[in-house]
Amino acid sequence: MIIKPRVRGFICVTTHPAGCAASVREQIAYVARRGPIERGPKKVLVIGASTGYGLAARIAAAFGVGAATLGVFFERAPADAKPGTAGWYNSAAFHDEAAARGLQATSVNGDAFSDEIKHKTIDAIRRDLGQVDLVVYSVAAPRRTHPKTGVTHQSTLKPIGHAVRLRGIDTDNEAIKETLLQPATPDEIADTVAVMGGEDWRMWIDALDAAGVLADGAKTTAFTYLGEQVTHDIYWNGSIGEAKKDLDRTVLALRGKLAARGGDARVSVLKAVVTQASSAIPMMPLYLSLLFKVMKARGTHEGCIEQVDGLLRDSLYSAQPHVDAEGRLRADRLELDPAVQARVLELWDQVTDDNLYTLTDFAGYKAEFLRLFGFGIDGVDYDAPVEPNVRIPNLIE
């Protein structure tokens with residue numbers, strides 16, 4: 001079938017298998033150009049492994065180090081001529097490329113928040129890897145059903161204590177708009193922490209440790225975004241910020257647990273990129289469009305694979321990691337360059353409907369958004385029929 005992009009709001013409802021595969025190959029090629037990652041991990045578990053930063057971590061570990069990988073994700077398979085999700089096709093392509101190079105790859109498809117998927121993952125580690133020496137936690141989900149209580153918590157993107165008016169882009173109509181966000185209630189804050197805080201990461205590490213599948217010296221990291229002044233009302237000072245602070249508290253306990261066996265636990269702070277999650281946040285398309293414009297002009301623009309490849313080389317497996325005062329690994333240094341942030345702030349209120357395409361890189365933002373779903377990738381013939389029914393080998397469901 002011939003598959004074209006169909007966008008509704010912040011979701012593209014179609015995906016292109018060949019485009020997703022080409023995107024994965026591009027990321028692998030980038031890692032290969034950088035050369036081997038010294039002293040990297042050998043057996044890696046990535047929780048949230050099918051898109052964005054999690055996929056980039058799996059690619060960097062496999063093709064930069066030669067690591068065996070186990071990926072956990074929650075994706076929809078193709079069915080009845082309806083394409084699967086982008087993460088499904090990304091993972092299928094990853095498996096194909098890993099097999100071509102003789103690299104061990106296993107995947108588990110299901111709800112990472114559940115006890116069932118944790119148990120299936122542990123069984124797969126025992127069978128295929130024995131133990132893991134790196135656990136990457138990169139889960140982005142709007143809701144979580146708690147495995148112990150059965151309560152489903154919904155995350156909320158709201159300020160705390162007062163309403164906030166945010167500038168942004170109506171991406172459907174390509175117009176500047178303002179959104180008034182009311183403050184979160186205490187219950188909404190607690191629910192957001194339950195979804196996006198550190199509890200599930202801790203549950204994963206506790207379960208892996210109790211099962212004996214964490215190697216001595218194992219490391220774990222959870223990915224997060226903090227941002228700077230322009231995004232603080234909605235991130236660090238908002239309901240999501242409370243979840244991020246919970247992540248900071250959680251990592252201290254995990255670090256103590258792993259340090260006893262020569263290991264480590266860190267929160268890794270990454271730069272703002274286009275993801276399905278970020279595109280749904282009212283101010284982020286405008287912020288990203290401005291950030292892309294400024295960073296591309298300076299030659300410092302990076303995407304997921306550049307960020308995570310650099311994180312492994314320069315911090316996670318470096319003798320001189322980039323660490324902030326709170327002990328977080330920082331890969332977002334170029335985004336937070338004072339000159340970059342000053343220029344973004346300078347342009348922020350100048351953007352109008354008329355100059356959207358000149359003051360910002362909204363065109364680049366839109367292109368990156370479509371790339372998430374396999375569209376706009378160099379070398380792919382989008383007028384040619386493509387087979388949507390792609391399977392993932394070594395998949396546990």
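These residue numbers are counts, starting from 1, taken along the chain as shown.
Any Cβ shown, glycine's included, is placed from N, Cα and C.
Heads up, this one's the original sequence, none of the swaps are in it.
The NAD(+) binding site annotation in Swiss-Prot covers 48-53, 74-75, 111-112, 139-140, K244, 273-275. Summarising the annotation, Swiss-Prot assigns substrate binding site to Y225. Under its mutagenesis entries, Swiss-Prot includes Y235 to A with the note: 250-fold decrease in catalytic efficiency. Among the mutagenesis results in Swiss-Prot, Y235 to S has the note: 200-fold decrease in catalytic efficiency. The residue drawn here is the original one. For Y235, the entry in Swiss-Prot reads active site, proton donor, with the evidence type sequence analysis. What Swiss-Prot notes for the published mutagenesis of K244 to R is this: This mutation causes a small decrease in the affinity for both DD-CoA and NADH, and a 950-fold decrease in catalytic efficiency is observed. One entry in Swiss-Prot concerns the mutagenesis experiment K244 to A. Its note says: This mutation causes a small decrease in the affinity for both DD-CoA and NADH, and a 110-fold decrease in catalytic efficiency is observed. Loss of reductase activity; when associated with A-245. Quoted from Swiss-Prot for the published mutagenesis K245 to A: 3-fold decrease in affinity for DD-CoA. Loss of reductase activity; when associated with A-244. Annotation of the published mutagenesis K245 to M in Swiss-Prot: 10-fold decrease in affinity for DD-CoA, and 70-fold decrease in catalytic efficiency; the original residue is retained in the structure shown.
A map of Swiss-Prot features onto the structure.
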residue: G48; record: NAD(+) binding site; Cβ neighbours (10 Å): 25
residue: S50; record: NAD(+) binding site; Cβ neighbours (10 Å): 27
residue: G52; record: NAD(+) binding site; Cβ neighbours (10 Å): 27
residue: F74; record: NAD(+) binding site; Cβ neighbours (10 Å): 18
residue: D111; record: NAD(+) binding site; Cβ neighbours (10 Å): 15
residue: V139; record: NAD(+) binding site; Cβ neighbours (10 Å): 21
residue: Y225; record: substrate binding site; Cβ neighbours (10 Å): 21
residue: K244; record: mutagenesis position; Cβ neighbours (10 Å): 22
residue: K245; record: mutagenesis position; Cβ neighbours (10 Å): 14
residue: V274; record: NAD(+) binding site; Cβ neighbours (10 Å): 24
Task: Neighbour tally for Y235 (mutagenesis position), based on other Cβ positions within 10 Å of its Cβ - done: 22
TODO: In three-state terms from DSSP, label K245 (mutagenesis position) for me.
DONE: helix
- [ ] Cα within 10 Å of K244 (mutagenesis position) is the criterion; apply it to the binding-site residues G48, S50, G52, D111, V139, Y225 and give the hits in sequence order.
- [x] Y225
Open item on the list: Rounded to a whole angstrom, what is the C-alpha distance between S50 (NAD(+) binding site) and K245 (mutagenesis position)?
Closed with: 26
Task: Spatial separation of F74 (NAD(+) binding site) from K245 (mutagenesis position) - C-alpha basis, Å - done: 26
